[in-house]
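Asker: One entry in Swiss-Prot concerns the mutagenesis experiment Ile30 to Ala. Its note says: Slight decrease in ssDNA binding. What Swiss-Prot says about the mutagenesis result for Trp56 to Ala is this: Significantly weaker ssDNA binding. Quoted from Swiss-Prot, the note on the mutagenesis of Trp75 to Ala is: Slight decrease in ssDNA binding. What Swiss-Prot says about the mutagenesis result for Phe79 to Ala is this: Significantly weaker ssDNA binding.
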Amino acid sequence: MEEKVGNLKPNMESVNVTVRVLEASEARQIQTKNGVRTISEAIVGDETGRVKLTLWGKHAGSIKEGQVVKIENAWTTAFKGQVQLNAGSKTKIAEASEDGFPESSQIPENTPTAPQQMRGGGRGFRGGGRRYGRRGGRRQENEEGEEE
């Protein structure tokens, strides 16, 4: 099922959206608890609002301002009271048709906000990061959505 940006909430998994890229940064490397990772950031939106998108790994730097893209299997987090969308190794991003899609100037400025209890400065807990194998051992996903 496809979501609208205005309906995004923290800790959603398997998120599918079609959005226009309003701003896009170049890829850069950052240090995380799992080592050096490549990311880029973008502001994307639809007729219901706009959201910050963090592109991890192979997706970093892959989208350009003005494009309309379909994003499949993304996830959301909360940071400083705002919902953020994330695209990792299991996410698919493809260019989509612009037919009938709002122009950048028609996309509202509003952004989805996190509930009051999730307004900390750190990365929101995704809840789905834990995976249990046949032996009951816990496996954790990193920022790119890959199991460790």
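Using N, Cα and C of the backbone, Cβ positions are placed for all residues, glycine too.
No noted substitution is present; original residues retained.
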Asker: Looking only at C-alpha atoms, tell me how far Ile30 (mutagenesis position) is from Trp56 (mutagenesis position), rounded to the nearest Å.
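Answerer: So the Cα of Trp56 (mutagenesis position) lies 10 Å away from that of Ile30 (mutagenesis position).
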Asker: Do me a favour and check the Cα-Cα span between Phe79 (mutagenesis position) and Trp56 (mutagenesis position); whole Å is fine.
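Answerer: Given the Cα positions, Phe79 (mutagenesis position) is 16 Å from Trp56 (mutagenesis position).
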Asker: In whole Å, note down how far the CA of Trp56 (mutagenesis position) lies from the CA of Trp75 (mutagenesis position).
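Answerer: If we compare the Cα positions of Trp75 (mutagenesis position) and Trp56 (mutagenesis position), the gap is 12 Å.
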Asker: Find, for the listed mutagenesis positions Trp56, Trp75, Phe79, the residue with the lowest Cβ contact count at a 10 Å cut-off, counting only other Cβ atoms.
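Answerer: Result for the mutagenesis positions Trp56, Trp75, Phe79: minimum number of other Cβ atoms within 10 Å at Phe79.
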Asker: Is Trp75 (mutagenesis position) helix, strand or coil when read with DSSP?
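Answerer: Where Trp75 (mutagenesis position) sits, the three-state DSSP reduction gives strand.
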Asker: On the three-state reduction of DSSP, what should I expect for Trp56 (mutagenesis position)?
Answerer: strand
